[in-house]
Amino acid sequence: MVPQALLFVPLLVFPLCFGKFPIYTIPDKLGPWSPIDIHHLSCPNNLVVEDEGCTNLSGFSYMELKVGYILAIKVNGFTCTGVVTEAETYTNFVGYVTTTFKRKHFRPTPDACRAAYNWKMAGDPRYEESLHNPYPDYRWLRTVKTTKESLVIISPSVADLDPYDRSLHSRVFPSGKCSGVAVSSTYCSTNHDYTIWMPENPRLGMSCDIFTNSRGKRASKGSETCGFVDERGLYKSLKGACKLKLCGVLGLRLMDGTWVSMQTSNETKWCPPDKLVNLHDFRSDEIEHLVVEELVRKREECLDALESIMTTKSVSFRRLSHLRKLVPGFGKAYTIFNKTLMEADAHYKSVRTWNEILPSKGCLRVGGRCHPHVNGVFFNGIILGPDGNVLIPEMQSSLLQQHMELLESSVIPLVHPLADPSTVFKDGDEAEDFVEVHLPDVHNQVSGVDLGLPNWGKYVLLSAGALTALMLIIFLMTCCRRVNRSEPTQHNLRGTGREVSVTPQSGKIISSWESHKSGGETRL
């Protein structure tokens, strides 16, 4: 029952293209009333739209949309951001190496991004190694820069594929839309200049897998095709249908919002831009599940009410409300006038809000005007209350509307960092914060003494340094000893070098040096 009911859901949820659940159905055309017996009462068949009455049936094959596609086709993808990590080292005189890391961006190529994505998905260690910081090179008393390019893959990044023009829609795209994905160009630009978006499956056309093959019976009247009976046994009318391509496949959009790849000999016009197909998303599937349960419950209530009428031989306004047709199309309307059960042919339409049929107090709008009542009685259990307000039994229950509002408020989508409108990008090509979380931390590093020599070279250098230090110590000690020896000698010379004067016979005072000299000369 449920799989079949899913296929007539578009009949009930005809206004789903507008995003609202039809809370009621009411006749927009109402035929003349005629008296009937209670044995003529019947529960409506909500699985069939009684329409043109074509009788000539012939088998044919067609394609229709898979159950579950109503709003958008999800395309799994990923973003690829190019990052350049730069390591700048400086080695000072004594061998201390200071390393400073910086990150910038570059625009990656699609081929490189595809290879990096395949590495990541396959668990290839080359992807993780590509994200590591570069091993810095260094030279004594020089500044050396070492750079390394990395590709940061962030997934998933889901985009919506528009089946009408095969464009992609996501908030990660600059204008929310990407139309350039094709065989020759398999990527989209994003809000970030150095990030591109690519589909996980390089064959984007495979994402448009929304059709299923079915067999049915074409219904025609003479040479004119009126509609068809699908493989579930449901009749679909072609009245009001228009031509529409989905994912490049030509078909017909029916009045109930469904689509079939059916060709007719009639001259059918192309659909205007506002004529869309009811494409399902997960939220709509949940709502349709509730709709199916509600229809099954309503069917059981109708049968119970009909059984009660037949058993008790009495009819009430409340019981007549269960006999109302729940989907748009032709059906019956029932009422009680002057204690007489009445029936009329009716064509039902969907109602999205109560204001459509209750524009003012005491007015029930049918066919564009206020419908007259008979002693406060309308039809299908609708009556005029003592206070002058129109009372509709179904207005007392808004279960489905509450379910829909609950579903709408409970959707929490997964947001890609670039899809967040509050994201503020840095000026220039400095690395953004959203890629930093996917890369190792960078910070300044200062190494120990390292001159870049091999192990034997280090030992030779240490030995030469120790020998030089020893020679310097010996030299300093030798200098100190010489200084200490010269100081006592100078002190003794200063102690015996006092001036001595003598008085010669001539009475002239001469110095001792002159006296010694003249004495020597005398001796000579």
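The count begins at 1 with the first shown residue.
Glycine residues also receive a Cβ, built from the backbone N, Cα and C atoms like all the rest.
One natural variant catalogued in Swiss-Prot, GLY53 to Glu, is accompanied by this note: In strain: SRV9.
Record note (Swiss-Prot) on the natural variant LEU71 to Ser: In strain: Isolate SAD1-3670 var 1 and Isolate SAD1-3670 var 2.
The DSSP secondary structure for VAL75 (variant position) is strand. Variant annotation in Swiss-Prot: VAL75 to Met, described as In strain: Isolate SAD1-3670 var 1 and Isolate SAD1-3670 var 2; the structure shown retains the original residue.
As a natural variant entry, SER261 to Ala appears in Swiss-Prot alongside the note: In strain: Isolate SAD1-3670 var 1 and Isolate SAD1-3670 var 2. The DSSP secondary structure for SER261 (variant position) is coil. Sequence-distant contacts of SER261 (variant position), defined by Cβ-Cβ distance under 8 angstroms and a gap of at least six in the same chain, are TYR62, MET63, GLU64, PHE211, VAL249, LEU250, GLY251, LEU252.
For THR264 (variant position), the same-chain residues lying six or more positions away in sequence with a CB closer than 8 A to its CB are THR225, LEU238, LEU252. For THR264 to Pro, Swiss-Prot lists a natural variant annotated as follows: In strain: Isolate SAD P5/88.
The Cβ of LYS275 (variant position) has CYS242, LEU244, ARG253 as same-chain neighbours under 8 Å, each 6 or more residues away in sequence. DSSP assigns LYS275 (variant position) to coil in the three-state reduction, placing it in neither a helix nor a strand. A natural variant is reported in Swiss-Prot for this position, LYS275 to Gln, and the note states: In strain: Isolate SAD Bern original var 1, Isolate SAD Bern original var 3, Isolate SAD Bern original var 4, Isolate SAD1-3670 var 1 and Isolate SAD1-3670 var 2.
THR311 to Ala appears in Swiss-Prot as a natural variant; the accompanying note says: In strain: SRV9. Around THR311 (variant position), no same-chain residue six or more apart in sequence has its CB under 8 Å from its CB.
According to Swiss-Prot, the mutagenesis experiment ARG352 to Asp carries this note: Severe loss of pathogenicity in mice. ARG352 (mutagenesis position) counts 15 other C-beta atoms within 10 Å of its own C-beta, drawing on all protein chains shown.
For the naturally occurring variant ARG352 to Gly, Swiss-Prot gives the following note: In strain: Isolate SAD VA1 and SRV9.
What Swiss-Prot notes for the natural variant ILE357 to Val is this: In strain: SRV9. DSSP assigns ILE357 (variant position) to coil in the three-state reduction, outside any helix or strand.
The variant positions in question are VAL75, ILE357, and the one with the fewest Cβ neighbours inside 10 Å is ILE357.
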